[in-house]
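Pulled from Swiss-Prot, these are the features on record:
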type	residues	note
MUTAGEN	Arg31 to Glu	Decreased transepithelial resistance and anion selectivity. Higher permeability to chloride, sodium and also to larger anions, including pyruvate, nitrate, and thiocyanate
MUTAGEN	Arg45 to Ala	Decreased transepithelial resistance, no effect on anion selectivity
MUTAGEN	Arg56 to Ala	No effect on transepithelial resistance, nor on anion selectivity. Elevated permeabilities not only for chloride, but also for sodium and the larger anions, including pyruvate, nitrate and thiocyanate
MUTAGEN	Lys65 to Ala	Reduced channel formation ability. Increased transepithelial resistance. Loss of anion selectivity in favor of cation selectivity
Amino acid sequence: MAFYPLQIAGLVLGFLGMVGTLATTLLPQWRVSAFVGSNIIVFERLWEGLWMNCIRQARVRLQCKFYSSLLALPPALETARALMCVAVALSLIALLIGICGMKQVQCTGSNERAKAYLLGTSGVLFILTGIFVLIPVSWTANIIIRDFYNPAIHIGQKRELGAALFLGWASAAVLFIGGGLLCGFCCCNRKKQGYRYPVPGYRVPHTDKRRNTTMLSKTSTSYV
């Protein structure tokens with residue numbers, strides 16, 4: 001199968017994007033304490049994630065607590081949870097489909113066309129996963145920036161962009177690149193197969209027995 005390094009690079013990037021998506025979903029550093037104004041000197045750091053919030057005080061170990069009530073969560077947080085969970089599931093499905101489409105795996109036998117379609121499907125799912133990651137990450141970042149510059153919000157309630165958001169953006173970019181490589185591999189493989197013309201087979205010349213018999217009879221009659 002041609003363009004083999006292309007599919008390997010696409011699957012590796014897809015795997016890295018899946019790991020980054022899972023880490024982004026689980027990490028609590030989506031919203032972190034903002035050290036501005038009179039809040040520059042503080043003795044504690046506050047992290048807020050999709051599933052828990054963590055507080056780290058001076059000379060005290062990190063303390064994390066899961067959100068106790070699902071109904072009390074803001075709609076933006078609930079939507080981000082749902083989208084990130086869907087993204088993790090899609091990335092796992094895309095990776096499994098991509099593995100089935102590899103040259104060494106005999107799930108579809110030696111059918112190169114079927115393998116190319118599997119890799120193309122995997123690439124589309126990776127791109128879709130990147131979109132699902134990009135939406136909640138960018139939405140949360142927009143809310144943080146909007147509240148940060150809102151003078152009506154107290155300084156102690158303002159937050160900054162956490163490391164999980166940057167990891168989410170990086171994961172989405174990796175997923176887009178990996179999915180694009182797999183889709184490109186599928187297109188290149190289809191073009192390659194489109195240039196293959198069937199080789200004409202050798203046909204055994206057909207002889208007409210009746211014609212040969214008639215010719216022989218005429219020849220024998222002429223000699224008589």
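Even glycines carry a Cβ here, placed using N, Cα and C.
None of the substitutions listed is reflected here, since the structure keeps the original residues.
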In sequence order, the mutagenesis positions (Arg31, Arg45, Lys65) whose C-alpha falls within 10 A of Arg56 (mutagenesis position) | Arg45
For Arg31 (mutagenesis position) and Arg45 (mutagenesis position), the CA-to-CA distance in whole Å is 11
Greatest C-beta neighbour count within 10 angstroms, which of the mutagenesis positions Arg31, Arg45, Lys65 | Arg31
Whole-number Å distance separating the Cα atoms of Lys65 (mutagenesis position) and Arg45 (mutagenesis position) is 14
